[in-house]
Amino acid sequence: MGTRAQQIPLLEGETDNYDGVTVTMVEPMDSEVFTESLRASLSHWREEGKKGIWIKLPLGLANLVEAAVSEGFRYHHAEPEYLMLVSWISETPDTIPANASHVVGAGALVINKNTKEVLVVQERSGFFKDKNVWKLPTGVINEGEDIWTGVAREVEEETGIIADFVEVLAFRQSHKAILKKKTDMFFLCVLSPRSYDITEQKSEILQAKWMPIQEYVDQPWNKKNEMFKFMANICQKKCEEEYLGFAIVPTTTSSGKESFIYCNADHAKRLKVSRDQASASL
């Protein structure tokens, strides 16, 4: 019995800083063979004091899901090309982090300062379909995408307008908003247009136009829905130059990765000046 256990090949995995192991399955494997290797590997990892065991299964190895679940694994998250399962094998409390809990969205207040008009759209589908509501261009920030670049991308995709990010004006948090489970973080941003001729994204946008800010604010929908009323008020104050938002300050993490801090626009300017002066003195 012991000799047979020694002959069973263990699954190869990459250890992490939290006494965990991630197994990335690549080669096709019979589910019974996989079960034997998994059992032997789990026994080995317990002896080593490992805690969280992750198994990454590509679409082509979906036949191994049932076997993994039978050995105590549970779903953690899925992407288009793989499923991630996890099992906590330690006697200590389970500290496996939850799956991603938030989706980040952004709305764009694009201001034409010459005419005091803002860019608005009517959508072909979704919540606002057939409601005759003119709304700001909005969209979801992609994985690995910064808020300030994502909101500009959405504006160009929906309207053809090229615009530069200026500030984050406000943000709101809404629970159970995505798939009745995930939390939606929505950032209201102001952008400055570099072009003014509109080309609607026919697949999503019914029509788009430049609208006087007061007309946007006075829409019945904005009047009767408090959250939209507050957002519209912030937009109006920004158009009247009576509101200061959060600008970006480029920086780097301790590992050298590029990152951005969002802070009061006035203070952001001071931080940039201070950094430039320090760089000039080197």
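Cβ coordinates come from backbone N, Cα and C, glycine included.
Feature list (source: Swiss-Prot):
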type    : residues   : note
DOMAIN  : 101-233    : domain 'Nudix hydrolase'
MUTAGEN : E154 to Q  : Loss of hydrolase activity
BINDING : E154, E158 : Mg(2+) binding site
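Taking DSSP states H, G and I as helix and E and B as strand, the domain 'Nudix hydrolase' (101-233) has 31 helix, 58 strand, 44 coil. Mean pLDDT across the domain 'Nudix hydrolase' (101-233) comes to 94 in this model.
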